[in-house]
Amino acid sequence: MATEGGGKEMNEIKTQFTTREGLYKLLPHSEYSRPNRVPFNSQGSNPVRVSFVNLNDQSGNGDRLCFNVGRELYFYIYKGVRKAADLSKPIDKRIYKGTQPTCHDFNHLTATAESVSLLVGFSAGQVQLIDPIKKETSKLFNEERLIDKSRVTCVKWVPGSESLFLVAHSSGNMYLYNVEHTCGTTAPHYQLLKQGESFAVHTCKSKSTRNPLLKWTVGEGALNEFAFSPDGKFLACVSQDGFLRVFNFDSVELHGTMKSYFGGLLCVCWSPDGKYIVTGGEDDLVTVWSFVDCRVIARGHGHKSWVSVVAFDPYTTSVEEGDPMEFSGSDEDFQDLLHFGRDRANSTQSRLSKRNSTDSRPVSVTYRFGSVGQDTQLCLWDLTEDILFPHQPLSRARTHTNVMNATSPPAGSNGNSVTTPGNSVPPPLPRSNSLPHSAVSNAGSKSSVMDGAIASGVSKFATLSLHDRKERHHEKDHKRNHSMGHISSKSSDKLNLVTKTKTDPAKTLGTPLCPRMEDVPLLEPLICKKIAHERLTVLIFLEDCIVTACQEGFICTWGRPGKVVSFNP
């Protein structure tokens, strides 16, 4: 393995790298691509994307992967680290004319060895539902492009649903669909359901239920990616206007926002326990945002160009009770210590969530996440307890503030929330740090907006509560938000006036929305390696490997430490 050094060595593509847990190795036999293995001419093409699904096959080899390259879409058995990829036998291959696949997502809930539901978004705005095992096309949504003519940027099944899915477009709109409903032969007409700062949600105005069930307009410019929280209750969106916006998906409330240091945000992901969100974008940074505190807690600088994908590694994220261990020795010795008292993936979430601000027991917490970028580099990062639970928070006055716009003055006279002296961790902020304006509301009802949209169509929306107060913990938080959820439809003139007060992106630097670089900790990557010739577009953490892909159409498997074994061709 080449060492970091001169220009030639710096530009050399790495095939292995070492972290504290051991050696990761590129497995050439586990590389997937087009059958001819010829590098794809990626100029002007949409990013290569990869989706995985496990079919619970009796043979124990139930992993399948789908990837798009140019106008082509492939569906293969994924043999992982143990067996060589057989590129001559794709289960399904499709070549499209006039449009290109841009993204895709499997329904893990309904997947079986005989059937799997795969959504595919396209560059011209359509969404296709296919079954690559049965090799039949089920349905086409937005076929005539009457709903949206712009490129599909992200498509995902709604967690826990067999029929609902969400689609984002470069127009800045998102649409909620039901596979059981048709789209109609004319352009849909909408009526306003909910409106807030820089977002609006509309329902489809129709006598019979039809797609789309809901239309979200979020921010300005393209909506580049969205991600559901691990519990499926919240939705994080990143847009070309540089904003991260986090919504309560069911009640359609804005929970919190964050602004990039520069340029658009391109990617987003949640920590396994749902407490942190990481974004990447055109500022070449990764940014860590606390879901509980609604604030930036760290930035990471390691990339030399735009960050295209961020992802948490649930298999390396850990929490250890007791005194944090001190260590000096070899990687092998560290590996032995690492397995003592460590909880992985499942228990990490439960143990972190059980802790509260009054728990004084020492805890050693490490979240591992990764990023890939257009600079062809893979970076791995550790988010540790000295960042998560700082004893001396940087710029205390800044990090203890709550972002409220001019129409909602908080308790403090200077526009900042009151800090609590002596706390090493900032107190939780209100569940929303932006005014959850609603166009129509009934304070007495506790129904979910999303449930109402799905079950009742348009006619009953006027009676739904659009501002559920269940999560309001303190009366002062309730007052601080001026009970905006109780605005009736008669107050629409005032509401429109309020929603015109948008955050000026140019004025966010130095505020809690976008702290200055010196006001938050700056992370350095554990490793930062050039691993491809072309820009990287995929990063997925699996139990025994890491999967990356580049724009040339090569999907690479990196075996984790101790997982690389002799394989059978």
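Every residue gets a Cβ built from N, Cα and C, even glycine.
According to Swiss-Prot, the mutagenesis experiment Phe262 to Ala carries the annotation: Impaired binding to USP12. Does not induce plasma localization of USP12; when associated with A-306. There are 13 other CB atoms within 10 A of the CB of Phe262 (mutagenesis position), with all protein chains counted.
As a published mutagenesis entry, Trp306 to Ala appears in Swiss-Prot alongside the note: Impaired binding to USP12. Does not induce plasma localization of USP12; when associated with A-262. The Cβ of Trp306 (mutagenesis position) lies under 8 Å from the Cβ of Gly263, Leu266, Gly280, Gly281, Glu282, Asp284, Gly373, Gln374, each on the same chain and at least six residues away in sequence.
Where Swiss-Prot documents Leu464 to Ala as a mutagenesis experiment, the accompanying text is: Induces partial relocation of WDR20 from the cytoplasm to the nucleus; when associated with A-466.
Under the heading of mutagenesis, Swiss-Prot lists Leu466 to Ala and annotates it as follows: Induces partial relocation of WDR20 from the cytoplasm to the nucleus; when associated with A-464.
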Reduced DSSP assignment, Trp306 (mutagenesis position): coil
